[in-house]
Amino acid sequence: MLRGGCKASEKRRHLSESLSWQQDQALSSSIYLLRQIGPTGFLLKEEEPEKGDFRVLLGNPHECSCPTFLKRGELCKHICWVLLKKFKLPRNHESAFQLGLTEGEINDLLRGIHQVQAPQLRASDETAQVEEDGYLKQKDINAGDICPICQEVLLEKKLPVTFCRFGCGNNVHIKCMRILANYQDTGSDSSVLRCPLCREEFAPLKVILEEFKNSNKLITISEKERLDKHLGIPCNNCNQLPIEGRCYKCTECVEYHLCQECFDSCCHSSHAFASREKRNQRWRSVEKRSEVMKYLNTENEGEAKPGCFQEKQGQFYTPKHVVKSLPLLMITKKSKLLAPGYQCRLCLKSFSFGQYTRLLPCTHKFHRKCIDNWLLHKCNSCPIDRQVIYNPLIWKGIATDGQAHQLASSKDIACLSKQQEPKLFIPGTGLVLKGKRMGVLPSIPQYNSKVLTTLQNPSDNYQNITMDDLCSVKLDNSNSRKLVFGYKISKQFPTYLKNPTTGQTPSQTFLPSLPHKNIICLTGRESPHIYEKDHIGQSQKTSRGYEHINYNTRKSLGSRLRQHKRSSALSSEDLNLTINLGTTKLSLSKRQNNSMGKVRQKLGHPPRRPAYPPLQTQNAALSLIMQGIQL
């Protein structure tokens, strides 16, 4: 008899697009069966707590308490979940897209004659073995075993499981039992949960809570990454790591992948490709390609037919030496992996004392035998988050300590190579000192010039100075350039270039000429630094005119000026200024405490001549040699 006196709905012959979308939502959503009300009534709960619980009744027509069904009257994802997940109907089965089913069709559905997978998990009639702790022995998990709450295959979902300790010994997801515990509304931790299969006592609530807490520690950050990130797979063209969005894999080359942008630019166009959008999807052959790609394939491949890509043919397994290089850990008596809830997520069995575990780059831990068999014979990626273990583009190889290492992408290496070296810029000249050590000032070699007071070390290092961006100033031997420099020097140093006897400025000033290439500079003893503080004009004199002031370390020039401040002229022994026709030479010595020397200017009272104090270092000498002008 039909429920509520409703008429039998019209039979549908084809699956509509809207219903197909609802089926996709049902298969991709996390829906849990909290309670079964009779043979055709089901209380469901979604993972999002704000959506609440929904009641589904199968009949003619089907009913659901969700807003989507109440508004449209069409099959919602909750009804589709019961038909596809609970009763294992194929998506294209006639009973899967009808608005209602007759009594005969419902009886066939309950008997499972349409199921394409193994029948649902039931309590075994065999006598369960009792362990020493009083609990039943956990049953082994087979390939077709499913969780009675989420209806997912246990070995495919790879989530930690618990088992019924007092009734049947069957396995259930720990997460699902935690959700069921919230629905049963147990009063205290000492209460016992009911088994969703045998309806007997399942396990104490405190045991489930401890297992749930520990099992959450097995979840890594990589599992929470978006599925459109292909972890561990770099683009062989642009070195993007990981590839995001659609990923393309060459069907002929070993581990050759391209991102969407590089694939569209016709990179590696001579071979056929397979693609996937998410890392948990299968690779599918790329059939529809642009006209440019078709033309290139026709020209390069000749009579080769792309065909459908078979994943087994293009499967690449992890090399044996890479598997052996992964860290190997032995479980000790005090290991945390012995706590309830910790287990290998491949075989879903607990860890035991003395066993060996392998640690993957994504920090997942497995039994050594389980993960070795997986990597060597099944797949080259982690079975949980699908992160690729070995890729020739980023793998460095086996380290001497047995640890596995990975290289950074070539893009990162290129960025490191492009880092600028430290530079010391001398204002106004365009000379740039490039070197690995900071604070080393150059000493320009002297040609045909006289040396007065210099402190040099024969073991001083040599460095190269490059000419960089001289702008309008060009150092050569032309007379025009000498005149230009002479004019600029006369403007900057009108006092020092005057003839003391005549009081006139010479018509020409001869400046040193510097070669443009391979200028060898003698540095200080190690790394002297100079701060020309509070005296900008003095730095301009040194840079533009290549002039250096010689301060006598035995008796400073300032003391001599103070002694003869009433005299009208200075002795030539006290100050010897010379313009050198060769190249000016700058030599500095290092302070004992590696501090920076300072050149300070002390101005006298007008109209007296300004006094120039000695350099504030113990054994440093700064020389300015000018030749051709009599003071």
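Cβ atoms are placed via backbone N, Cα and C, with glycine included.
As written in Swiss-Prot, here are the features:
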| type | residues | note |
| --- | --- | --- |
| MUTAGEN | Cys66 to Ser | Abrogates ubiquitination activity and the ability to promote DR4- and Fas-induced apoptosis |
| MUTAGEN | Cys168 to Ser | Abrogates ubiquitination activity |
| BINDING | Cys235, Cys238, Cys259, Cys262 | Zn(2+) 1 binding site |
| BINDING | Cys250, Cys253, His268, His271 | Zn(2+) 2 binding site |
For the Zn(2+) 1 site built from Cys235, Cys238, Cys259, Cys262, further residues of that chain with CB within 8 A of the site's CB center: Asn236, Asn237, Asn239, Gln240, Ile243, Leu258, Gln260, Glu261, Phe263, Cys267
Euclidean distance between Cα atoms of Cys259 (Zn(2+) 1 binding site) and Cys66 (mutagenesis position), Å: 41
List of residues, in chain order, with Cβ under 8 A from that of Cys253 (Zn(2+) 2 binding site) and at least 6 apart: His268, His271
Spatial neighbours of Cys262 (Zn(2+) 1 binding site) that are distant in sequence (at least 6 apart) but have CB under 8 A: Cys235, Asn237, Cys238
Neighbourhood of Cys250 (Zn(2+) 2 binding site), C-beta criterion under 8 angstroms, separation at least six: Tyr256, His257, Leu258, His268, His271, Ala272, Phe273
Surrounding CB atoms that lie within 10 Å of the CB of Cys168 (mutagenesis position), all protein chains: 23
Spatial separation of Cys259 (Zn(2+) 1 binding site) from Cys168 (mutagenesis position) - C-alpha basis, Å: 50
